[in-house]
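Student: One mutagenesis experiment named in Swiss-Prot is Asn106 to Ala, Asp, Lys, Gln or Thr, and its note says Reduced proton transport. Residues or ranges marked as active site, 4-aspartylphosphate intermediate by Swiss-Prot on the basis of similarity to another entry: Asp329. Taken from Swiss-Prot, the feature Mg(2+) binding site covers Asp588, Asp592. Mutagenesis annotation in Swiss-Prot: Arg655 to Ala or Asp, described as No effect on ATP affinity, but reduced proton transport; the structure shown retains the original residue. For Arg655 to Lys, Swiss-Prot lists a mutagenesis experiment annotated as follows: No effect on ATP affinity and proton transport. The annotation that Swiss-Prot gives for the mutagenesis experiment Thr881 to Ala reads: Decreased phosphorylation by PSY1R. Annotation of the mutagenesis experiment Ser904 to Ala in Swiss-Prot: No effect on phosphorylation. As a published mutagenesis entry, Leu922 to Ala appears in Swiss-Prot alongside the note: Increased activation by lysophospholipids. The annotation that Swiss-Prot gives for the mutagenesis experiment Thr924 to Ala reads: No effect on phosphorylation.
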Amino acid sequence: MSSLEDIKNETVDLEKIPIEEVFQQLKCSREGLTTQEGEDRIQIFGPNKLEEKKESKLLKFLGFMWNPLSWVMEMAAIMAIALANGDGRPPDWQDFVGIICLLVINSTISFIEENNAGNAAAALMAGLAPKTKVLRDGKWSEQEAAILVPGDIVSIKLGDIIPADARLLEGDPLKVDQSALTGESLPVTKHPGQEVFSGSTCKQGEIEAVVIATGVHTFFGKAAHLVDSTNQVGHFQKVLTAIGNFCICSIAIGMVIEIIVMYPIQRRKYRDGIDNLLVLLIGGIPIAMPTVLSVTMAIGSHRLSQQGAITKRMTAIEEMAGMDVLCSDKTGTLTLNKLSVDKNLVEVFCKGVEKDQVLLFAAMASRVENQDAIDAAMVGMLADPKEARAGIREVHFLPFNPVDKRTALTYIDGSGNWHRVSKGAPEQILELAKASNDLSKKVLSIIDKYAERGLRSLAVARQVVPEKTKESPGAPWEFVGLLPLFDPPRHDSAETIRRALNLGVNVKMITGDQLAIGKETGRRLGMGTNMYPSSALLGTHKDANLASIPVEELIEKADGFAGVFPEHKYEIVKKLQERKHIVGMTGDGVNDAPALKKADIGIAVADATDAARGASDIVLTEPGLSVIISAVLTSRAIFQRMKNYTIYAVSITIRIVFGFMLIALIWEFDFSAFMVLIIAILNDGTIMTISKDRVKPSPTPDSWKLKEIFATGVVLGGYQAIMTVIFFWAAHKTDFFSDTFGVRSIRDNNHELMGAVYLQVSIISQALIFVTRSRSWSFVERPGALLMIAFLIAQLIATLIAVYANWEFAKIRGIGWGWAGVIWLYSIVTYFPLDVFKFAIRYILSGKAWLNLFENKTAFTMKKDYGKEEREAQWALAQRTLHGLQPKEAVNIFPEKGSYRELSEIAEQAKRRAEIARLRELHTLKGHVESVVKLKGLDIETPSHYTV
């Protein structure tokens, strides 16, 4: 017999030898290992997970200096040391050291924050680590898959991702999806004794298995070593690249203009030109942008996890912010998934069988441990759960699977006779019992009555097994009865749906139940009853009445879909995406995985299977719809912070490049590159706090609108550049400030002008963040305390430098407190128009400005054709009155809504009001009575008037 070391070195072929030999080679039994044996073996085989590549901390740190934005700064450093050494002056060591310091500071912050975010993410993902049922010390328990070692006995069931390579023990064949490993699209049937591979998904069946390989020794582990993961460039990275390219191009344009004007035209000295180019390079590059955005997402991701939504993919946050359609499972998300049975409504179809016996048969066909919601409800209806197995001996249990849609128990009674009971979908049980047409019609009519009251149906059948073997087909099945299942809506679902509607998120119900049940649930939740059976839209037998309307339009307008199969979910998502919607999809089962993958945001609900979690982008740890809507709001707040910063970054690039370019070219004033470095360092320190800023989430779905970011940045940055140019002109060429405020003139002192321009640029540049972070007036929306404190500290430092600094190398001299006060006043006065520009850009980009100017002709007034019709009507009225005629009824005097966009907005508002009104009705006495009457099936006339 070989040792465990031989097993580790794979000198023994455990895949092919008989199963009994496997136990001998692994020195284990069908009773599993002890905890001590497991700990000893993990020292030999290592943990059951793939080895993570250890990354050098130094290389990771230096990696933050290796991106296009950093390259520009590094080019500036090379210019400062290599090119800036002409005209008898030494190399620009101060700027070189300053640039290196800026790069190191930025990389250090990035490194620390990403490290913290990585640790937080690792802690969160540990909660999502695959779990498995393992037999240790003779007891079954759920453990992390990482503790598995060869020799462990594990339980595999529907929806599980197989945790290690294993050989199947006795039981029914298993259907396994190996597409992730082998590319086979169809599930493979695995029989007892055969091997199943780590990473494949159980599609059908339940069985025990003995682990033969773990971690890097598995088939999956070996393949992972051979294949390097491909890095897909996400949408977020593309946006980051686009903004970075815009800033770099803006700087390049400014530099080309400076080179053309300064050298051939103005005949400036070589060194002066280099210094001016350095100003544009250092001041224009938003070096902190990758750090700020990644830190903002990491902190936001942590905040989402605290609300019960763990993000597996960081960029899912931006997609969540833009989500406008949410396809939500009914069971467990909109409802409690706590089923109850009204015994009075149970229907019996077998002579000599009581209603209590129907319930007992249903409980017998249920699991007594490791239950799903239906099993728990059936066993819970018994006075004592032990009754489900009292007086019988279990021979074989057939677990639920999506194909058969039923469970079954083969058992031996006290007399030694063999029987089988089954519960499941009525259609499947009717087919199983080969029911007559009359019986089928009767059953289906009762199912419809249940459905009208919002009740699901569960059928029960029984048979005798005279052959007394578990494989035998048995005697004909007998249809025993029908049970009504009530799954009450969550108490917060109706309110959450109303909130979602107000946030611009259309919630569509996805249910496998009948259409009538879906409509009744939709009515109770106030989400509308415009629902379709998915087979009528997407199946092979499509509804002829709907054939004239495009399927995409029907799906887009629907409030929900009933009778949904997993493949329909995928098609629903696909059709909605074709209509340019950002779609979220919830799911919990193995068959939901394709739809979760296809959706822009796949959401695995609480208690989802491993397969669903693996396919999703966000995993919920709390049940219900409210956690999703809270996550939407939080995602929008996170996205708002990122968008605010990108507008700010573009604005600063424009204001620095074109402000200093104009001053350098018009007045040949050479601003100090070192002072621009000081501005950049103080700005970066302040702007890091934006990741924790207080913001108002967008009231509608939001997304990266590069046109808006660039337009806003150019206008705000351009305005600030002009204000700096005007300030410089007033201080350098006029005595306006001296005459108005009584400060001494600095018009002929370039060093003091340097201090004045530095302070003005520093204040107004950093204050711009308060404009870009707010949707309304910037002084109305209170910023976060950290941002405010950072701004005040940075500007106090900037003011002290401007007042007292006397640095010859930076060509700056203190201007005194009088000038500092004047500059602060000038900055405050020029700050206020920034909000107006922001509103104007938003209005122009919305399309309404051009529409009102050219089509509706209502710009600057709400009257069509600029009030032409009203003026004509008034003139006509005056003329008729003048001639003694009766005034004619004025037609079309009042303004019309001539825009399709406005009409659609009005329709949307009306729809919203109708939904809220319907919701409010449910909370009135009338709505409550009608709901109870319908639920109980009472045959009474509900009064038409109520007095409350």
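Including glycine, each Cβ sits where the backbone N, Cα and C put it.
Although substitutions are noted, the structure shown does not include any of them.
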Student: Tell me the Cβ contacts of Asp329 (active site, 4-aspartylphosphate intermediate) under 8 Å, same chain only and six or more apart in sequence, or just say none.
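Tutor: Sequence-distant Cβ neighbours: Ile510, Thr511, Thr586, Gly587, Asp588, Val605.
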Student: How far is it from Arg655 (mutagenesis position) to Asn106 (mutagenesis position), counting Cα to Cα, in Å?
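Tutor: Arg655 (mutagenesis position) and Asn106 (mutagenesis position) have their Cα atoms 22 Å apart.
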Student: DSSP three-state call for Asp588 (Mg(2+) binding site): helix, strand or coil?
Tutor: coil
Student: Which of the three DSSP states, helix, strand or coil, fits Asp329 (active site, 4-aspartylphosphate intermediate)?
Tutor: strand
Student: Distance between Asn106 (mutagenesis position) and Asp592 (Mg(2+) binding site) at the Cα atoms, whole Å?
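Tutor: Here the two Cα atoms lie 43 Å apart.
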Student: Return the residues near Asp592 (Mg(2+) binding site), defined as same-chain residues 6+ apart in sequence whose C-beta is under 8 angstroms from its C-beta, sorted by sequence, else 'none'.
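Tutor: Sequence-distant Cβ neighbours: Pro566, Lys569, Met585, Ala612, Ala615.
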Student: For Asn106 (mutagenesis position), which of the three DSSP-derived states applies: helix, strand, or coil?
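Tutor: In three-state terms, Asn106 (mutagenesis position) counts as helix.
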